[in-house]
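Below: one structure, written as structure tokens.
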Amino acid sequence: MRVLWVLGLCCVLLTFGFVRADDEVDVDGTVEEDLGKSREGSRTDDEVVQREEEAIQLDGLNASQIRELREKSEKFAFQAEVNRMMKLIINSLYKNKEIFLRELISNASDALDKIRLISLTDENALAGNEELTVKIKCDKEKNLLHVTDTGVGMTREELVKNLGTIAKSGTSEFLNKMTEAQEDGQSTSELIGQFGVGFYSAFLVADKVIVTSKHNNDTQHIWESDSNEFSVIADPRGNTLGRGTTITLVLKEEASDYLELDTIKNLVRKYSQFINFPIYVWSSKTETVEEPLEEDEAAKEEKEESDDEAAVEEEEEEKKPKTKKVEKTVWDWELMNDIKPIWQRPSKEVEEDEYKAFYKSFSKESDDPMAYIHFTAEGEVTFKSILFVPTSAPRGLFDEYGSKKSDYIKLYVRRVFITDDFHDMMPKYLNFVKGVVDSDDLPLNVSRETLQQHKLLKVIRKKLVRKTLDMIKKIADEKYNDTFWKEFGTNIKLGVIEDHSNRTRLAKLLRFQSSHHSTDITSLDQYVERMKEKQDKIYFMAGSSRKEAESSPFVERLLKKGYEVIYLTEPVDEYCIQALPEFDGKRFQNVAKEGVKFDESEKTKESREATEKEFEPLLNWMKDKALKDKIEKAVVSQRLTESPCALVASQYGWSGNMERIMKAQAYQTGKDISTNYYASQKKTFEINPRHPLIRDMLRRIKEDEDDKTVMDLAVVLFETATLRSGYLLPDTKAYGDRIERMLRLSLNIDPEAQVEEEPEEEPEDTSEDAEDSEQDEGEEMDAGTEEEEEETEKESTEKDEL
């Protein structure tokens with residue numbers, strides 16, 4: 001023990017001597033060296049650049065190598081649209097900067113989806129790196145944030161194309177939508193993901209962005225930008241990634257919060273917990289570990305044990321090394337998301353909030369879904385699916401309807417994402433439904449085109465449609481009428497037209513305005529429940545607005561008798577009803593066409609027949625003489641009460657509303673045979689025998705069939721009925737002339753009286769004529785002055801003589 005004590009004392013003395021020596025060196029130091037410790041404020045521009053380069057050096061590259069890279073790299077200017085878009089993103093989303101991480105992770109997930117899909121047909125695709133992950137690392141010392149994925153990566157050309165240019169049409173649409181959203185006060189943060197420009201949100205928090213990427217078909221390259229321009233150069237380190245992309249952000253001073261581990265973890269959980277690949281964050285944690293004791297501590301412990309224990313002679317055992325418990329900070333990759341897909345879990349185990357969070361994550365929407373359904377289908381094909389109805393219709397829902405990708409269903413095969421670009425996963429009219437489908441029964445190692453033709457896809461589609469209609473049917477009536485129908489009512493009507501197999505189910509989802517209520521909409525089920533006892537048809541009237549429909553002469557008698565009439569006010573409505581022959585055993589009757597009949601007693605029937613006989617001369621005169629080439633026939637009307645007459649289409653002809661719609665078609669050229677056929681069909685002219693105009697016409701034609709005034713009146717009544725019945729007049733000038741003639745007669749003005757001619761305007765004088773006239777006027781004035789002077793002298797002479 002005494003020897004150990006002496007050795008310890010010697011060590012202390014030696015240490016003290018070294019400290020004194022260091023102190024002497026510090027004292028002898030120069031003033032410049034002391035000042036150099038605090039020269040940050042007086043550094044030159046070159047030193048600032050050097051310090052910056054040192055701060056953002058990449059792994060394996062020092063400051064001089066970074067400088068050399070920048071000098072040799074090829075510089076590019078951003079496309080004009082990209083500059084505009086970046087400015088708009090930065091200015092509009094500066095209050096919601098955190099979405100940058102969501103967009104970078106989303107892009108990483110897309111890259112991983114692509115390489116996994118490629119690997120199904122190319123066994124060497126994953127040779128560079130077997131794992132499929134996203135890793136995030138914060139570097140506080142260097143002010144850097146790294147996001148790395150092992151996805152498909154980018155070639156040099158793709159770096160230039162994907163990160164430096166954008167399709168002009170897409171950019172223009174994005175800018176327009178951003179502007180509209182800002183004007184409407186709506187959130188703009190979701191738009192950047194929907195339009196594929198999320199990468200540029202990195203400049204919300206970064207002064208510089210460095211992208212290192214390795215594609216299987218190219219060497220590793222580095223892309224760098226400060227948002228003003230960008231450069232690309234081959235990575236001198238070679239292939240360090242194996243495959244994939246690392247995005248390095250040099251964070252702005254005010255964005256330093258995004259280097260905090262808790263902040264990054266919370267953002268990943270908030271936005272990306274349902275990404276289908278593991279997301280890791282480089283994290284620290286405190287662990288308690290066993291460490292071997294040092295020799296002095298071990299000897300001391302052994303001595304204490306030998307003093308306390310009694311000497312017992314036992315067989316010697318092998319001595320175990322002595323250890324102690326120590327707390328250490330350990331850094332490792334921490335998994336942040338539950339990578340088991342939510343649709344693979346039983347629906348009973350998934351909370352409503354999880355469905356909402358998953359919907360927002362994969363659809364890039366900010367609102368909760370209106371409805372959702374989670375189910376497992378079994379039978380000919382087994383698959384799991386979650387379907388959602390969004391709260392509002394996606395933008396451009398009917399732009400190029402059916403001709404482009406329009407559905408939002410992501411197809412997975414054995415948890416491997418295949419595509420979201422199938423046109424046939426959902427019918428066109430359900431293009432607003434979003435969701436995922438995952439099946440184990442579909443083949444993996446085939447092309448997308450081959451898979452699209454697979455017979456099982458038709459079975460999947462059929463079940464998806466049925467489940468979707470079940471989901472929509474379960475939406476509460478109030479929510480359905482107030483929200484769903486306003487957003488997606490047109491889709492349901494198109495479904496009735498297009499989907500023959502589900503027409504009956506879709507008909508139950510239809511809603512229309514009706515005469516039953518001034519504002520509320522009604523279903524066909526509700527209409528049938530309110531039908532009169534002997535009513536066998538569902539009556540409807542089509543028009544450009546409710547006001548036009550309910551003021552039409554065709555509904556006068558129906559409303560007076562208490563029949564409910566459905567009002568069709570949208571262009572697609574009449575097509576929809578025409579495609580639906582009946583509902584619940586009741587056929588539809590367009591009240592603007594032939595076939596409207598009422599239940600009548602024997603007495604009423606006799607009275608009607610007597611009226612028809614009384615007006616037979618007028619009806620024949622109209623058909624054979626006054627309106628000979630304009631109508632098919634003239635009859636006494638059963639549907640008119642206030643109007644004098646109406647123009648009724650045949651059962652298979654066009655109503656006024658349909659004719660207006662067909663003639664307004666953008667592709668209408670006037671050469672379509674069927675269109676011309678329907679448009680040229682003559683109509684039935686119905687008269688109201690109780691109207692004073694009609695009764696007076698009957699009296700007049702009995703007196704004189706060739707009365708020109710009555711002939712004019714008949715034509716004016718026909719043309720007025722044409723307009724009131726919803727049709728267009730082929731010759732509006734002739735109609736106007738006839739109205740003028742009728743007004744002249746009513747005011748006792750001679751029909752042949754001509755319009756008074758305007759007085760002729762005096763011709764304008766030329767400059768020479770003006771000068772001549774001024775000269776003549778001057779001479780006349782001079783002559784007049786002389787005559788006045790002579791008369792004045794004469795008068796004065798006469799006064800003198802007197």
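The backbone N, Cα and C atoms fix where each Cβ goes, and this holds for glycine too.
In this structure the noted substitutions are not present, so the sites keep their original residues.
Annotated in Swiss-Prot:
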MUTAGEN   Glu103 to Ala  Loss of CNPY3-binding
BINDING   Asn107, Asp149, Asn162, Phe199  ATP binding site
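Feature map: annotations from Swiss-Prot on the structure.
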residue : record           : Cβ contacts under 8 Å, 6 or more apart
Asn107  : ATP binding site : Gly198, Phe199
Asp149  : ATP binding site : Ala108, Ser109, Ala111, Leu112, Thr133, Val134, Lys135, Gly244, Thr245
Asn162  : ATP binding site : Met154
Other than Asn107, Asp149, Asn162, Phe199 themselves, what residues in this chain have Cβ atoms within 8 Å of the centroid of the ATP site's Cβ atoms?
Leu104, Ala108, Asp110, Ala111, Met154, Leu163, Gly198, Val211, Thr245, Ile247
Would you give the longest CA-CA distance, in whole angstrom, between residues of Asn107, Asp149, Asn162, Phe199, the set recorded as binding ATP?
17
All-chain count of other Cβ atoms within 10 Å of Phe199 (ATP binding site):
18
Would you identify the secondary structure of Asp149 (ATP binding site) according to DSSP, in three states?
strand
State the three-class DSSP label for Asn162 (ATP binding site), counting H, G and I as helix, E and B as strand, and everything else as coil.
helix
